[in-house]
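Per Swiss-Prot, Zn(2+) 1 binding site is recorded for Cys136, Cys139, Cys163, Cys166. Swiss-Prot lists Cys158, His160, Cys177, Cys180 with the feature Zn(2+) 2 binding site. Under its mutagenesis annotations, Swiss-Prot gives Val134 to Glu the following note: Abolishes homodimerization. Strongly reduced E3 ubiquitin ligase activity. The mutagenesis experiment Ser155 to Glu is recorded by Swiss-Prot, whose note states: Abolishes homodimerization. Strongly reduced E3 ubiquitin ligase activity. One entry in Swiss-Prot concerns the mutagenesis experiment Ser155 to Ala. Its note says: No effect. According to Swiss-Prot, the mutagenesis experiment Val161 to Ala carries this note: Abolishes homodimerization. Strongly reduced E3 ubiquitin ligase activity. Record note (Swiss-Prot) on the mutagenesis of Tyr193 to Ala: Abolishes homodimerization. Loss of E3 ubiquitin ligase activity.
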Amino acid sequence: MSTRNPQRKRRGGTVNSRQTQKRTRETTSTPEVSLETEPIELVETVGDEIVDLTCESLEPVVVDLTHNDSVVIVEERRRPRRNGRRLRQDHADSCVVSSDDEELSRDKDVYVTTHTPRSTKDDGATGPRPSGTVSCPICMDGYSEIVQNGRLIVSTECGHVFCSQCLRDSLKNANTCPTCRKKINHKRYHPIYI
């Protein structure tokens with residue numbers, strides 16, 4: 001039996017190993033950096049005007065905390081009638097804007113409600129403009145503003161109404177109706193004369 005001497009590998013290898021070459025490259029190629037920091041000198045010149053932009057006015061802002069004008073939410077629950085129907089209340093979803101001053105009478109309280117009273121519903125008012133008026137849904141101009149600015153009221157073949165400028169500009173970007181996205185082009189709409 002022959003006995004072999006086990007050979008051990010040394011970490012780090014010989015002098016010309018890759019790790020040794022890498023270490024020598026890193027140390028020789030790194031430029032020396034000075035560890036001392038130099039302070040920056042600020043030079044003030046006489047006559048420079050300093051402008052304070054933190055305050056908009058010279059007078060202090062005074063907040064009066066002696067009066068409490070606040071919105072009070074009034075929640076009234078609807079009570080069912082005996083026959084099962086709910087009792088209708090006109091001020092069910094309302095709030096009261098009032099002052100805490102006892103000197104002022106409660107007659108000056110303002111009631112704000114989310115429901116439209118019956119009288120305005122019956123008059124035909126559906127929004128900011130009465131029904132029957134024509135407006136462009138893009139620029140929100142009404143008929144009179146459109147005509148005063150030299151534009152026309154136009155309708156697409158799908159029936160949607162716009163001012164001529166808004167529809168022309170919209171068709172430059174996309175060949176579809178701005179409302180329903182049906183494919184149209186500049187030949188697929190016509191002016192409306194009212």
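Cβ from N, Cα, C; glycine included.
Here the original residues stay in place, and none of the substitutions has been built in.
Positions of Swiss-Prot features highlighted on the structure.
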residue	record	contacts (Cβ under 8 Å, 6+ apart)
Val134	mutagenesis position	Gly142, Tyr143, Ile153, Val161, Ile192, Ile194
Cys139	Zn(2+) 1 binding site	Cys163, Gln165, Cys166
Ser155	mutagenesis position	Val161, Phe162, Tyr189, His190, Pro191, Ile192
Cys158	Zn(2+) 2 binding site	Cys177, Thr179, Cys180, Lys182, Ile184
His160	Zn(2+) 2 binding site	Pro137, Cys177, Pro178, Thr179, Cys180
Tyr193	mutagenesis position	Ile153
Discussion item. Residues other than Cys136, Cys139, Cys163, Cys166 within 8 Å, Cβ to Cβ centroid, of the Zn(2+) 1 site?
Written reply: Pro137, Ile138, Met140, Asp141, Ile146, Arg151, Phe162, Ser164, Gln165, Leu167
Discussion item. Going by a 10 angstroms cut-off between Cβ atoms, which of the binding-site residues Cys163, Cys166, Cys180 has the sparsest surroundings?
Written reply: Cys180
Worksheet item: What does DSSP say about Cys166 (Zn(2+) 1 binding site): helix, strand or coil?
Response: helix
Worksheet item: Excluding Cys158, His160, Cys177, Cys180, which residues of the same chain place their Cβ within 8 Å of the centroid of the Cβ atoms of the recorded Zn(2+) 2 site?
Response: Thr156, Gly159, Pro178, Thr179, Arg181, Lys182, Ile184
Discussion item. What are the sequence-distant neighbours of Cys136 (Zn(2+) 1 binding site), meaning same chain, six or more residues apart, C-beta distance under 8 angstroms?
Written reply: Ile146, Val161, Phe162, Cys163, Cys166
Worksheet item: Val161, Cys177: which of these recorded positions has the highest Cβ count within 10 Å of its own Cβ?
Response: Cys177
Worksheet item: Using DSSP, would you call Ser155 (mutagenesis position) helix, strand or coil?
Response: strand
